[in-house]
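Q: Swiss-Prot feature annotations, pasted as is:
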{"type": "BINDING", "residues": "Gly7, Cys8, Gly9, Ala10, Leu11, Gly12, Asn98, Ala122, Glu256", "note": "NADP(+) binding site"}
{"type": "BINDING", "residues": "Asn98, Asn180, Asn184, Asn194, Ser244", "note": "substrate binding site"}
{"type": "VARIANT", "residues": "Ala121 to Thr", "note": "In strain: DM4593"}
{"type": "ACT_SITE", "residues": "Lys176", "note": "active site, proton donor"}
Amino acid sequence: MKITVLGCGALGQLWLSALCKHGHDVQGWLRVPQPYCSVNLIDTDGSFFNESLTANDPDFLAKSELLLVTLKAWQVSDAVRTLASTLPVTSPILLIHNGMGTIEELQNIQQPMLMGTITHAARRDGNIIIHVANGTTHIGPAREQDGDYSYLADILQGVLPDVAWHNNIRAEMWRKLAVNCVINPLTALWNCPNGELRHHTDEINAICEEVAAVIEREGYHTSADDLRYYVEQVIDSTAENISSMLQDVRAMRHTEIDYITGYLLKRARVHGLAVPENSRLFEMVKRKESEYERSGTGMPRPW
């Protein structure tokens, strides 16, 4: 399959290496155009992938059968709009990033839009990407007009398992958002690995209560207890991990808070719900972000 991967960070390189190893015809796409992108990845089994792959080839993009987007949430809309005019209108665009809200910014895109969540963990160590832990990718149609592309889940399952197709992906997206609303801001503010959050049960409870209320109003059945149990499972299974938001804060980069807690706040306002704990955390992360961005050190990384 001919696939363009938009974004060559940790997640992008994970997909590029996996797709390449399984015989797919792939290219990367970088914000600053370059003819090649370097993919250096150590997999969970210790194997090493080191290749220079084609990048930013518009002819390749014009024949691509899938655009896989692995950018940070705040980078997605502008980049996808730029590439959509060259991508065939029948080729689906799959967005995999933390948070929600990018689809609302891309309603007029002609191509089929899919969205997903991923629990694989990968991190950068110098110029090398380390695939820390295997996980699951959940994908599904982003809008009502986007059809059944479950065959893609079958193809991607053979590349980087596990991959699951959902006809209603939004329920899964909300579940992942609940986890992100807990883990990302708390670890970023406490400067700690995920496992340390076991000591902050009161804050976790407060966040889960508020998120559950919003999810119920969105039309998906859940409870604070269900969310809390799921969040605690994720904290335990990723105890040693450094969250993406904490990585961003440590590197003085723009975070995805606007698409995680920020999205929750927007939906809460629509439903007339007060979410004071999430509001407090949102303001604290934005304050931290503005401190280093104001000093000029928070330079956005290339895709």
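Every residue gets a Cβ built from N, Cα and C, even glycine.
Those substitutions? Not in this structure, it's all original residues.
Note that the structure is predicted; figures quoted are calculated from it, not measured.
Buried or exposed, and what's around them? Tell me for each listed feature.
A: Residue environment of Glu256 (NADP(+) binding site) contains 24 other Cβ atoms, counted within 10 Å of its Cβ in all protein chains. DSSP gives Glu256 (NADP(+) binding site) a coil state; it is part of no helix or strand.
Residues within less than 8 Å, Cβ to Cβ, of Ser244 (substrate binding site) and separated from it by at least 6 positions along the same chain comprise Asn98, Asn184, Glu256.
Neighbours of Ala121 (variant position), defined as other CB atoms within 10 A of its CB across all chains, total 23.
Around the Cβ of Lys176 (active site, proton donor), the number of neighbouring Cβ atoms within 10 Å comes to 20. In the three-state DSSP scheme, Lys176 (active site, proton donor) falls into the helix class.
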Q: Taking DSSP three-state, what's Asn194 (substrate binding site) in: helix, strand or coil?
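A: The three-state answer is helix.
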Q: Within 10 Å of Ala121 (variant position), Cα to Cα, which of the binding-site residues Gly7, Gly9, Leu11 are there?
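A: Cα within 10 Å of Ala121 (variant position): Leu11.
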Q: Residues with Cβ closer than 8 Å to the Cβ of Asn194 (substrate binding site), same chain and 6+ apart in sequence?
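A: Sequence-distant Cβ neighbours: Ile183, Thr187, Val234, Ile235, Thr238, Ala239, Glu240, Asn241, Ile242, Ser243.
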